[in-house]
Amino acid sequence: MAVTRLAVAAALSAAPPSSRRRRAFFHHSCRPLPSSAAAAAKALRASAAPAVDEEAPASPPPSDLGKGVENLVIIGSGPAGYTAAIYAARANLKPVVFEGYQVGGVPGGQLMTTTEVENFPGFPDGVTGPDLMDKMRKQAERWGAELHQEDVEFVNVKSRPFVIRSSDREVKCHSVIIATGAAAKRLRLPREDEFWSRGISACAICDGASPLFKGQVLAVVGGGDTATEEAIYLTKYARHVHLLVRKDQLRASKAMQDRVLNNPNITVHFNTEAVDVVSNPKGQMSGIQLKRTDTGEESVLEVKGLFYGIGHTPNSQLLQGQIDLDDAGYILVEEGTAKTSVDGVFAAGDVQDHEWRQAVTAAGSGCVAALSVERYLVANDLLVEFHQPVREEKEKEITDRDVEMGFDISHTKHRGQYALRKVYHESPRLVCVLYTSPTCGPCRTLKPILSKVIDEYNEHVHFVEIDIEEDPEIAEAAGIMGTPCVQFFKNKEMLRTVSGVKMKKEYREFIESNK
């Protein structure tokens with residue numbers, strides 16, 4: 001969506017300062033909540049990554065973990081990857097974890113897009129997916145796991161030691177755990193790309209809070225737990241939600257079915273599929289073209305947004321041709337184990353589980369994989385123990401720079417609409433605005449990534465975080481339809497909008513060329 005200089009300027013000039021006190025954005029205490037079971041995905045999407053026997057791209061600087069061969073590299077995070085990291089770190093393996101992110105989908109994996117997890121043991125009142133992942137990540141880090149929020153681009157498990165190459169480093173290792181999860185499927189409607197992030201989304205929790213969806217009629221496609229959960233979540237913001245189900249019944253759990261069917265703000269359309277998107281003369285999404293699967297009858301349903309909840313595809317492309325996969329792309333493991341067809345390579349989580357796909361089963365498989373790695377290393381006389389002190393997290397002092405009286409433009413990082421108005425009108429620097437929402441897991445992933453890049457250009461950039469629920473008028477004027485979203489301004493001109501989570505080098509290159 002094109003955002004005019006006039007609209008943003010008007011919003012920044014007219015919006016009254018918020019009277020409520022807001023906590024300051026403190027980048028150093030933000031813990032990344034990375035890529036879940038969907039890590040390493042840019043590479044993963046790239047079956048385009050070079051094959052092992054092809055010429056590999058130039059190697060990045062070697063890992064600073066040491067010049068030797070590491071015990072274990074874990075590719076991916078989520079409940080499988082983080083659990084594996086916890087067990088491996090406690091066993092003194094000092095695992096190297098590439099958390100990565102999911103290109104074209106939702107960083108942090110499926111739990112990062114889940115509102116309430118009500119069936120994970122130990123949380124009688126439930127827990128949000130991002131909060132659960134945050135706790136797991138901190139636990140892995142506390143016991144000595146080496147975490148890198150980087151995208152894996154190349155894997156060679158055909159020769160030893162194995163080689164894992166990310167966007168920033170190369171690591172050699174004796175064993176690998178693949179916990180890359182699965183990516184959200186798309187319908188591939190004729191106009192899907194045109195309206196992706198402009199009305200179509202695969203993440204209700206990321207994009208549902210957008211001011212452009214509030215009070216509107218929305219639709220969700222799918223009949224399982226993911227789709228029903230998205231429909232329920234969207235009723236917090238939408239006037240009404242339509243759930244489109246291809247078959248004549250829901251596949252979701254009985255509890256989720258009851259909640260959907262008894263919700264007056266949700267209408268379920270059985271035997272119905274989406275055929276395409278309909279737009280108005282302004283080029284905005286105005287509806288969905290539907291088709292009955294039983295009669296073939298077609299109709300148009302007026303909605304302002306369409307959300308997908310139609311399942312996932314395993315992120316195993318990096319391993320194609322190197323380990324055994326089934327016809328759907330899931331990694332094949334020996335029954336009851338995490339062992340793949342390659343000795344020393346193990347798989348955990350949704351990348352090898354096409355049946356259960358639960359957070360607790362993913363965590364269990366991560367545990368099995370880590371214990372299997374330890375046995376493998378011992379049996380082959382490869383284990384080198386690293387005894388590290390347990391890392392205790394220190395409380396960070398939180399200061400509020402962004403209330404009107406305390407604002408200081410000499411600082412680089414700020415939060416809230418008052419700060420944005422000040423830097424927008426007064427700063428000669430490039431202005432980077434990050435739009436977030438409270439329940440957005442990918443926002444937690446992006447904050448530390450972007451923060452590190454901003455630190456590199458401290459004298460050339462001003463950074464402001466905007467919570468779209470606290471400052472909806474700013475988000476609406478900027479045309480924000482989902483979070484996370486980054487906009488760059490200079491001299492009151494908007495230069496670029498970047499939706500979702502990207503690699504550090506993409507933000508770095510843009511800032512470098514526009515500072």
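Including glycine, each Cβ sits where the backbone N, Cα and C put it.
The secondary structure of Ser77 (FAD binding site), as reduced to three states from DSSP, is coil rather than helix or strand. Other Cβ atoms within 10 Å of the Cβ of Ser77 (FAD binding site) number 42 in total over all chains. Taken from Swiss-Prot, the feature FAD binding site applies to 77-80, 98-99, 106-110, Asn119, Val152, Cys206, Asp350, 357-359, supported by similarity to another entry.
According to Swiss-Prot, the experimentally introduced change Cys203 to Ser is described as follows: Loss of thioredoxin reductase activity.
Where Swiss-Prot documents Cys206 to Ser as a mutagenesis experiment, the accompanying text is: Loss of thioredoxin reductase activity. For the recorded site, Cys206 (mutagenesis position), the DSSP three-state label reads helix. There are 30 other CB atoms within 10 A of the CB of Cys206 (mutagenesis position), with all protein chains counted.
Note: Ala227 (mutagenesis position) has non-local neighbours Val220, Val221, Leu243, Val245, Ala252, Gly309, Ile310, i.e. same-chain residues 6+ apart with C-beta under 8 A of its own C-beta. Experimental mutagenesis at this site is recorded by Swiss-Prot as Ala227 to Gly, annotated: Reduces activity 30-fold; when associated with E-245 and F-246.
While the structure shown retains the original residue, Swiss-Prot records the mutagenesis experiment Val245 to Glu with this note: Reduces activity 30-fold; when associated with G-227 and F-246. Val245 (mutagenesis position) falls outside any helix or strand according to DSSP and counts as coil.
For the mutagenesis of Arg246 to Phe, Swiss-Prot gives this note: Reduces activity 30-fold; when associated with G-227 and E-245. The structure shown keeps the original residue.
The annotation domain 'Thioredoxin' is assigned in Swiss-Prot to 377-515.
The Cβ of Cys440 (mutagenesis position) has Pro130, Ile205, Cys206, Ala209, Thr483, Pro484 as same-chain neighbours under 8 Å, each 6 or more residues away in sequence. In the three-state DSSP reading, Cys440 (mutagenesis position) counts as coil. For the mutagenesis result Cys440 to Ser, the note given in Swiss-Prot is Loss of thioredoxin activity.
Annotated active site, nucleophile per Swiss-Prot: Cys440 (among others), in sequence order.
According to Swiss-Prot, the mutagenesis experiment Cys443 to Ser carries the annotation: Loss of thioredoxin activity. Annotation for Cys443 (mutagenesis position): same-chain Cβ neighbours under 8 Å, separated by at least 6 residues, are Cys206, Leu434, Thr436, Ser437, Thr483, Pro484.
The active site, nucleophile annotation in Swiss-Prot covers Cys443 (among others) and rests on similarity to another entry.
Distance between Cα atoms for Ala80 (FAD binding site) and Arg246 (mutagenesis position): 31 Å, as a whole number. The candidate set comprises the recorded positions Ala80, Val152, Cys203, Val245. Of these, Ala80 has the most other Cβ atoms within 10 Å. Cα-Cα distance from Ser77 (FAD binding site) to Arg246 (mutagenesis position): 32 Å (rounded to the nearest whole number). Look at Val152 (FAD binding site): DSSP puts it in a strand. A distance of 18 Å separates the Cα atom of Arg357 (FAD binding site) from that of Cys203 (mutagenesis position). A gap of 23 Å separates the Cα atoms of Val152 (FAD binding site) and Cys203 (mutagenesis position). Between Cys203 (mutagenesis position) and Arg246 (mutagenesis position), the C-alpha separation comes to 20 Å.
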